[in-house]
Amino acid sequence: MAIANKNIIFVAGLGGIGFDTSREIVKKGPKNLVILDRIENPAAIAELKALNPKVTVTFYLYDVTVSVAESTKLLQKIFDQLKTVDLLINGAGILDDHQIERTIAVNFTGTVNTITAIMSFWDKRKGGPGGVIANVCSVTGFNAIYQVPVYSASKAAALSFTNSLAKLAPITGVTAYSINPGITKTPLLHKFNSWLDVEPRVGELLLEHPTQTSLECAQNFVKAIEANQNGAIWKVDLGTLEAIEWTKHWDSHI
């Protein structure tokens, strides 16, 4: 997918990886970049607008833990304004295994609800034009960081959901792929808790291993967007982009 002249919605586009990715997207010249985030950051929005004045950058307050109905109301405003949306990026995520319910609500349920809401506008069975979904999951969806099992499980769930969406594309007209960052230097990595405090130093321990910068991650994120491969499971790690082959151990045969 060429990003130029596209209409893009980016949920959590002002976070660590999210903001660097928003910068890289704006450089590519979309027609509209609509950022949905739960915290206002006028300086960040102003920076994006200045980076490429030809791009219309719009911000709406959005908490992914709201209901499908509330998400649909906001999306209706956006579709009324833009008429069409080409790409939805779901980037919301928290890493704090002390907050079990919120971790699941943000990392998994929120993604499901946002996508369920946008299907009202995209689903070809309802006369929609289809669309593309990029879900930010995690390499912990491949193999858990066992000291943060709630986070890891929530990301595995998001990955599984994304894989299913891709297989449903012939029915819905909506394609999907996942972006799975490895250990990336962001504020998220420094401010989290392990489940039941099983490893108080888990953040420090992770940073003792090779990492990538959020800019490196963002640049490869944009390459994945441009590749636009339905069903792709992208590993974005150590400054590289790699499509993962998923191993099938069981088949429903339906």
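Cβ coordinates are placed from backbone N, Cα and C, and glycine is handled just like the others.
At each noted site, the model still has the original residue.
As annotated by Swiss-Prot, active site, proton acceptor applies to TYR151. Counting Cβ atoms from all protein chains shown, TYR151 (active site, proton acceptor) has 28 others lying within 10 Å of its own Cβ.
For GLY16 (NAD(+) binding site), the count of additional Cβ atoms within 10 Å of its Cβ stands at 21 [all protein chains shown]. Swiss-Prot lists 10-33 with the feature NAD(+) binding site, giving similarity to another entry as the kind of evidence.
Positions annotated as substrate binding site by Swiss-Prot, on the basis of similarity to another entry: SER138. SER138 (substrate binding site) carries neither a helix nor a strand DSSP state and counts as coil.
Under the heading of natural variants, Swiss-Prot lists PRO187 to Thr and annotates it as follows: In strain: VRF.
Here Swiss-Prot notes a natural variant, LEU189 to Val, with the remark: In strain: VRF.
One natural variant named in Swiss-Prot is VAL236 to Leu, and its note says In strain: VRF. According to DSSP, VAL236 (variant position) is assigned to a strand segment.
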Chain-internal residues, separated by at least six, CB under 8 A from LYS28 (NAD(+) binding site): ALA2, ILE3, ALA4, VAL222
